[in-house]
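Quoted from Swiss-Prot, the note attached to the mutagenesis of LYS31 to Arg states: Strongly reduces acetylation. No effect on interaction with SASS6. Under the heading of mutagenesis, Swiss-Prot lists LYS31 to Gln and annotates it as follows: Increases interaction with SASS6.
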Amino acid sequence: MAPAQRCPLCRQTFFCGRGHVYSRKHQRQLKEALERLLPQVEAARKAIRAAQVERYVPEHERCCWCLCCGCEVREHLSHGNLTVLYGGLLEHLASPEHKKATNKFWWENKAEVQMKEKFLVTPQDYARFKKSMVKGLDSYEEKEDKVIKEMAAQIREVEQSRQEVVRSVLEPQAVPDPEEGSSAPRSWKGMNSQVASSLQQPSNLDLPPAPELDWMETGPSLTFIGHQDIPGVGNIHSGATPPWMIQDEEYIAGNQEIGPSYEEFLKEKEKQKLKKLPPDRVGANFDHSSRTSAGWLPSFGRVWNNGRRWQSRHQFKTEAAAMKKQSHTEKS
C-alpha cells in the first residue's frame, strides 16, 4: 500500500499514490480553485496597459490567496496616501518565486498547460506596467492640481464677495440734516462719534411722566354670591368622611351578589361540556326540560313476564282492539 498523502485541494488523505491527481474529484476541485483566482488575475492584467492611481482608502489593504504559492498576496500597492490598483498582485505574478511555484503546482496537480500562462506575468509586461504607472501618477497629479485650482478659485470668489459686502457697509453715506431739510454728506466715522458723545452726555429732554395706574378705578363691581356650602355634606378639613369611604346607595339598599349564581354556573358548565360533543349526534337538539307522558315509548307488545309468548301476544292484541274500538266510539 502506498504511504498516506494529504491533498490540500480535496482536503482529504489518500493512499493511492500519484493516481489521486488523475481522479475526477481532484480535477474538479482544481478547476474550481483556479476559476476563483482567475477573475482577479485578469483584472490585474488589464491594469498593465493603463495603471490606475487613486487616493488611499482602507479597502485597498485587501489581500487574495495565491493558489500556486500557498500564501496571501496584497492586491494593491499603496504608498502614503496614494494607491496603485493591482500593483501588488502584478508584482507577485512577475516574481521568479511565483513562476517557480507555479511550475511545481502545475506538475504536481496535472493542471491544463494552456491555463498556466494566464497566471504568469513576464518581465516585459511588468516593465510596461511600470511605465503606465508613471503616466498614471502624472495624470493623477494633474487632476489633483486641477481640483486644487478650482477650490482656490472658489475660495477667492467667496473672499471677494465678502470683502465687497464689508466695503459696501463701510462706505460713506449721506445723512439728512433735520434743521435745514437738505442732505449733507457725513462720514460714517463722524456719525459714530456723534452717537457715542450723545450717549455719554446726560439727556436734557423732559420725557412725559409715565401714567400712574389707578387700581381703585370706578367701574362695574363684582357681585358677592356667598359661600357655596352644601348643607349636609362635610369636608375632609372639617373631619367628615372622605368620599371614597362612603358606601353607595345601591350597596346599602340591597347587598347584591357579584357575578352569576351557583345554579347559573352549573348550567353554564353543562353547556360547555355539551359544546365539546359532536353537533350531529342523536338527541343533540332534545329539550330536556319538556314533559313527556308515560306512553311515549313505542309499544311492540306486552312484556313477556310469565306464561307462553303467544298468550301474552294474543292478550295484547285483544286489549289493543278494545282500546281502538273505544277510541272510535268516542270520536263518533
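Residue 1 is the first one shown; counting continues down the chain.
Cβ atoms are placed via backbone N, Cα and C, with glycine included.
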Checklist entry - Relative to the Cβ position of LYS31 (mutagenesis position), how many further Cβ atoms are located within 10 Å? => result 14
Next on the checklist: According to DSSP, does LYS31 (mutagenesis position) sit in a helix, a strand, or coil?
Outcome noted: helix
